[in-house]
Amino acid sequence: MGAALTLLGDLIATVSEAAAATGFSVAEIAAGEAAAAIEVQLASVATVEGLTTSEAIAAIGLIPQAYAVISGAPAAIAGFAALLQTVTGVSAVAQVGYRFFSDWDHKVSTVGLYQQPGMAVDLYRPDDYYDILFPGVQTFVHSVQYLDPRHWGPTLFNAISQAFWRVIQNDIPRLTSQELERRTQRYLRDSLARFLEETTWTVINAPVNWYNSLQDYYSTLSPIRPTMVRQVANREGLQISFGHTYDNIDEADSIQQVTERWEAQSQSPNVQSGEFIEKFEAPGGANQRTAPQWMLPLLLGLYGSVTSALKAYEDGPNKKKRKLSRGSSQKTKGTSASAKARHKRRNRSSRS
């Protein structure tokens with residue numbers, strides 16, 4: 001009924017505009033008298049002056065839109081009357097049906113509700129239920145909702161501006177932070193790589209010598225504990241000393257000699273513990289970056305460009321287990337089972 005009233009309002013407004021433009025009354029346009037008078041005038045002008053219909057309409061001072069409204073108004077009013085009658089009849093039928101079915105009570109089973117009080121009465125449908133049945137329908141509905149067909153220009157501009165503002169507000173800070181993070185990582189890695197290239201490296205054997213000394217010390221230790229060795233020495237009347245010997249210190253005549261001999265014994269020899277690695281510049285004056293071969297895996301790893309050859313050199317070849325065939329595996333299982341069976345029989349015979 002609301003749609004019919006809307007159409008009636010649009011029809012009245014259109015007919016009123018045509019009446020104001022031509023001078024005819026609304027009743028004459030609705031009855032068709034205005035259309036008949038205009039048709040007679042157009043026919044006479046076209047016959048006398050030899051003009052076409054469109055030229056005749058322009059000659060009498062009408063516009064095509066007003067002529068279309070005046071000529072089509074009687075038919076439109078008749079169709080609207082039929083539509084209004086149909087809508088009125090449908091509304092009456094709906095009213096009768098509402099009155100008839102208002103007293104009818106549809107019972108819902110509540111047996112399961114007592115067992116499960118939190119059970120939902122309606123079926124659960126997810127948000128993308130219709131999009132699963134009809135792919136793309138959600139996007140279409142959102143587009144229709146955001147764009148108004150009557151004012152598509154302002155709504156389109158509003159939607160585009162809101163999307164652009166969301167990009168500026170959400171995406172640009174995230175992309176900026178990611179780019180800053182990547183730039184910082186590249187800068188730190190490049191600085192560390194250049195520091196390692198420019199640093200003077202020295203080959204030091206001190207850790208190796210220290211581990212060798214520990215190995216020699218533990219290899220010379222007796223398997224018997226020192227307390228047991230002292231007990232045996234006291235019982236046998238022997239004198240055993242653990243650690244350093246102080247014979248040269250015991251034979252000193254003065255405290256100064258004891259101090260000098262102790263310092264001489266405890267002082268480590270002044271031995272050079274490493275050799276400097278010589279750095280070579282790029283040949284031919286190219287001023288390119290150079291690095292020793294043993295440093296290449298480290299530098300390439302910092303820049304993230306380790307080749308497969310360097311990976312194989314660093315990690316070693318991949319050792320894959322040999323796959324046994326089905327027959328050999330069954331044979332192995334059979335051999336182990338038979339060995340277990342013989343072992344059981346042998347134990348059984350030994351008990352008997």
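Cβ from N, Cα, C; glycine included.
Original residues only: the substitutions mentioned are not part of this model.
Note that the structure is a prediction, hence the values are computed from the model and not measured.
Leu296 (mutagenesis position) is surrounded by 14 other CB atoms, counting those within 10 A of its CB over all protein chains shown. One mutagenesis experiment catalogued in Swiss-Prot, Leu296 to Glu, is accompanied by this note: Partial loss of interaction with VP1.
According to Swiss-Prot, the mutagenesis experiment Leu300 to Glu carries this note: Partial loss of interaction with VP1.
Here the residue is the original one, but Swiss-Prot notes a mutagenesis experiment at this spot, Lys344 to Thr: Partial loss of DNA-binding activity.
Experimental mutagenesis at this site is recorded by Swiss-Prot as Arg348 to Thr, annotated: Partial loss of DNA-binding activity.
Variant annotation in Swiss-Prot: Ile63 to Thr, described as In strain: 776; the structure shown retains the original residue.
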Going by DSSP, give the three-state secondary structure for Leu300 (mutagenesis position).
-> helix
